[in-house]
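Participant: Take a look at the following structure, please.
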Amino acid sequence: MEYQLTLNWPDFLERHWQKRPVVLKRGFNNFIDPISPDELAGLAMESEVDSRLVSHQDGKWQVSHGPFESYDHLGETNWSLLVQAVNHWHEPTAALMRPFRELPDWRIDDLMISFSVPGGGVGPHLDQYDVFIIQGTGRRRWRVGEKLQMKQHCPHPDLLQVDPFEAIIDEELEPGDILYIPPGFPHEGYALENAMNYSVGFRAPNTRELISGFADYVLQRELGGNYYSDPDVPPRAHPADVLPQEMDKLREMMLELINQPEHFKQWFGEFISQSRHELDIAPPEPPYQPDEIYDALKQGEVLVRLGGLRVLRIGDDVYANGEKIDSPHRPALDALASNIALTAENFGDALEDPSFLAMLAALVNSGYWFFEG
């Protein structure tokens, strides 16, 4: 299924992206759910899938984490089932992510899907990432507040909420409506009837993650082996003093590594192309031989990217799931990065190069791409 998003992107980016929340009425016309509540509940029974149940009764909140064995204990009100990265495990839902590729792939994270019964929700809270919340089956009331300093508290160890807030948006969403919320705006949603919601979340690494990730890269490659030296050690009034110029020199030693463009590019490509959630990787058995890949493509078969696989381009280099893809065939690499589905035409002359075919076979045999059907 193909989803057509009714949105003036230039206007949206100028007025709302990372600035102001907005309700996009009928963002998807004639919206059809790509997954049923039963299918979602089935996914939450799988150990590889990240899921949780959130419920509340008389002001008391409960959170439990999957995999779940049964839902028989649940009542008819006040609970939600939330499943992360459903686009990794259920191919039809991945189609919901594609209309949002007007925004950079490296910023898109995953598709979280929730099923809620009347009164179900997770309470008023803040997120530090952008999110588009698509209303599927059913109706849900959403309230969004102004971006202010707000106290957060934990009504349950696994649930972070904010105090009640005054709403700047108070809307009832119907199938196909979309609520966009930038980082830091408090919000809460409660189902008015059995309801499905689809949250396209965006990824924004913080400074701590970046420094930690780069430090891992430095350690793995044994970079930064230069030692501090001070042949012109300056005199000081007290032997315990560390002088400002020494602090500057130490900081420069660290910055020197970050300021090497090739290393920084290689690290960031590996770092940002890794998914934060497990992928449904299923290497083919038996593995494909390069000539089988060639024949299949030439016969018109379509090669499809695994749901949730992050394929990103930095300059001329392409990265997939933390690995750099090496090949001199730039147009073919661009096709891998740009297209979800690929045909022989996308690869062009690269298919006549045995080394490219061997590389493509390795990617398919890793489970990163698969033949449709």
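Every residue, even glycine, has its Cβ placed from backbone N, Cα and C.
Residues annotated as domain 'JmjC' in Swiss-Prot: 92-219. The feature substrate binding site is assigned by Swiss-Prot to Ser114, His125, Leu126, Asp127, Arg140, His187, with a curator's inference given as support. Here Swiss-Prot notes a mutagenesis experiment, Ser116 to Ala, with the remark: Loss of binding of 2-oxoglutarate. Taken from Swiss-Prot, the feature Fe cation binding site covers His125, Asp127, His187. According to Swiss-Prot, the experimentally introduced change Arg140 to Ala is described as follows: Loss of binding of 2-oxoglutarate. Annotation of the mutagenesis experiment Ile211 to Arg in Swiss-Prot: Blocks dimerization. Loss of activity.
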Participant: Taking DSSP as the reference, which of helix, strand or coil describes Arg140 (mutagenesis position)?
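Facilitator: Arg140 (mutagenesis position) sits in a strand per DSSP.
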Participant: Measuring Cα to Cα across Ser114, His125, Leu126, Asp127, Arg140, His187, which the record gives as the substrate binders, how far apart are the two most distant ones in Å?
Facilitator: 19
Participant: Spatially, which candidate from the recorded positions Ser114, His125, Asp127, Arg140, His187 is nearest to Ile211 (mutagenesis position), comparing Cα atoms?
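Facilitator: So, of the listed recorded positions, the one sitting closest to Ile211 (mutagenesis position) is Asp127.
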Participant: Near His125 (substrate binding site), which residues of its own chain have a C-beta under 8 A away, given they sit six or more steps off in sequence?
Facilitator: Gln152, Leu160, Gln161, Val162, Pro186, His187, Glu188
Participant: About how far apart, in whole Å, are the alpha carbons (Cα) of Asp127 (substrate binding site) and Ser116 (mutagenesis position)?
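Facilitator: Taking the Cα atoms only, Asp127 (substrate binding site) lies 20 Å from Ser116 (mutagenesis position).
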Participant: Would you mind listing, in sequence order, the residues at least six apart from Leu126 (substrate binding site) in the same chain with a Cβ closer than 8 Å to its Cβ?
Facilitator: Met150, Gln152, Leu160, Val162, Gly184, Phe185, Pro186, His187
Participant: Rounded to the nearest Å, what's the C-alpha distance separating Arg140 (mutagenesis position) and Ser116 (mutagenesis position)? Just drop the number here, would you?
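Facilitator: Arg140 (mutagenesis position) to Ser116 (mutagenesis position), Cα-Cα distance: 9 Å.
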Participant: If you count the C-beta atoms lying within 10 Å of each candidate's C-beta, which of the recorded positions Arg140, His187 ends up with the smallest number?
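Facilitator: Ranked by other Cβ atoms within 10 Å, the recorded positions Arg140, His187 bottom out at His187.
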Participant: With every protein chain in view, what's the tally of Cβ atoms within 10 Å of the Cβ of Ser116 (mutagenesis position), excluding that atom itself?
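Facilitator: The answer is 27 other Cβ atoms.
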Participant: In this predicted model, what is the average pLDDT of the domain 'JmjC' (92-219)?
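Facilitator: Here the predicted model's pLDDT, averaged over the domain 'JmjC' (92-219), is 97.
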